[in-house]
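> Below: one structure in structure tokens.
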Amino acid sequence: MGTQEGWCLLLCLALSGAAETKPHPAEGQWRAVDVVLDCFLAKDGAHRGALASSEDRARASLVLKQVPVLDDGSLEDFTDFQGGTLAQDDPPIIFEASVDLVQIPQAEALLHADCSGKEVTCEISRYFLQMTETTVKTAAWFMANMQVSGGGPSISLVMKTPRVTKNEALWHPTLNLPLSPQGTVRTAVEFQVMTQTQSLSFLLGSSASLDCGFSMAPGLDLISVEWRLQHKGRGQLVYSWTAGQGQAVRKGATLEPAQLGMARDASLTLPGLTIQDEGTYICQITTSLYRAQQIIQLNIQASPKVRLSLANEALLPTLICDIAGYYPLDVVVTWTREELGGSPAQVSGASFSSLRQSVAGTYSISSSLTAEPGSAGATYTCQVTHISLEEPLGASTQVVPPERRTALGVIFASSLFLLALMFLGLQRRQAPTGLGLLQAERWETTSCADTQSSHLHEDRTARVSQPS
């Protein structure tokens, strides 16, 4: 078993033992511990900017000395790194890195990665400065890139060796650098750039925040912050900040300048995400001496909408399942059939339409299936599985046999006929009543007119009979 595995086993035992024997305190305390990582050292001949191949790298270990981490009581039996514990027939190159000048906020993720079932990928390479030859000869610089698997953080460190002199007793044969009495290469971390997660997924139209933080040694000045997007072989500038001035190339992109100086936070916010925002984002921080970057993958997702319809009422009806508005492209469509009292069974034979893409970039497709209702009818379900869905999305419909459809048609037609008869009968019942009211009204009008005529005749008669 390797040294790093042994250290991890001891740490895991200490964590589990502490958890069983004593309760966790209500509030944790900070404790400085040594974080030991298995790494690879890229040889000087390796191509810069790319991961070195197995032939171009050597085994190495990185010891981050006395890193403050939050202790909940589980680190009581944890011991710091001892140089003699790594003595082997073929010992790795050991880099001791002091973190007194910077902060390592994700040190806990590095410390507990193995015990959490995650892996830490660590590669160390030479870091070259654009400086005078005299300055370069007095020291050496290295960059360590560490990534925690499973969506964990990613950290890049720039390490500087002490001033190189020829009076050192121990000397590394290949690095041409002095060694400590324990046989390690001593360095100090002067600059770090990190992100909390290396990959993010957001829904179409939502707002995304891409995390990017940094820490630098006293005496260094922040020169610029640059966010770039790489997608399908094309690169473009998204946001830049230089000398206190920010410029958003992508509409709506924001970076809080106040956070740069106070919290060393260079996170980028992107509102109203579109398909064009998907890709690999590069956060590059430049100081007066160093430059480092982090890479974040942004994935855009759109959930599908499912609609199931019956295309025709033929002897063997056709079902059409429309899946619309989803992204990315990969989608799985399954059909199931369930008879009354039975269990769902997957059916085959479905066909698919050509793929359609909207102006927004989302996809749509239709799946068709010839249904076999059987003697008692059956329920068909179209089920869609997509990365944007926590669980499959489905739509169901019941298909009845032809004879039941005929019976239902007869019942429906009979119902319409009865309703029509009832409506006509109701109209006929209301018609005489209305006619009687009209006749009564006419009779009253006639009677009133006759009465008035009679009174007028009597009045005229009376006037004629009076003597002159």
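Backbone N, Cα and C define each Cβ position, glycine as well.
Keep in mind that this structure shows the original residues, not the substituted ones.
In case it helps, Swiss-Prot gives these features for our protein:
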type	residues	note
MUTAGEN	CYS115 to Ala	No effect on cell surface expression of MR1-metabolite antigen complex
DOMAIN	181-297	domain 'Ig-like V-type'
MUTAGEN	GLU226 to Lys	Loss of MR1 expression at the cell surface; when associated with Glu-228; Ser-230 and Ser-293
MUTAGEN	ARG228 to Glu	Loss of MR1 expression at the cell surface; when associated with Glu-226; Ser-230 and Ser-293
MUTAGEN	GLN230 to Ser	Loss of MR1 expression at the cell surface; when associated with Glu-226; Ser-228 and Ser-293
MUTAGEN	ILE282 to Lys	Decreases cell surface expression of MR1-metabolite antigen complex
DOMAIN	304-394	domain 'Ig-like C1-type'
> Whole-number answer please: how many Å between the C-alpha atoms of GLN230 (mutagenesis position) and ILE282 (mutagenesis position)?
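Here the two Cα atoms are 8 Å apart.
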> Quick one, of the mutagenesis positions ARG228, GLN230, which Cβ has the fewest other Cβ within 10 Å?
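Candidates: the mutagenesis positions ARG228, GLN230. Fewest Cβ atoms within 10 Å: GLN230.
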> Within 10 Å of the Cβ of ILE282 (mutagenesis position), how many other Cβ atoms can you find? Include all protein chains, please.
17
> Restricting to the domain 'Ig-like V-type' (181-297), what is the model's mean pLDDT?
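Taking every residue in the domain 'Ig-like V-type' (181-297) and averaging pLDDT yields 95.
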> Around GLU226 (mutagenesis position), how many other C-beta atoms are within 10 angstroms of its C-beta?
18
> I need the CA-to-CA distance for CYS115 (mutagenesis position) versus ARG228 (mutagenesis position), whole Å please.
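Given the Cα positions, CYS115 (mutagenesis position) is 35 Å from ARG228 (mutagenesis position).
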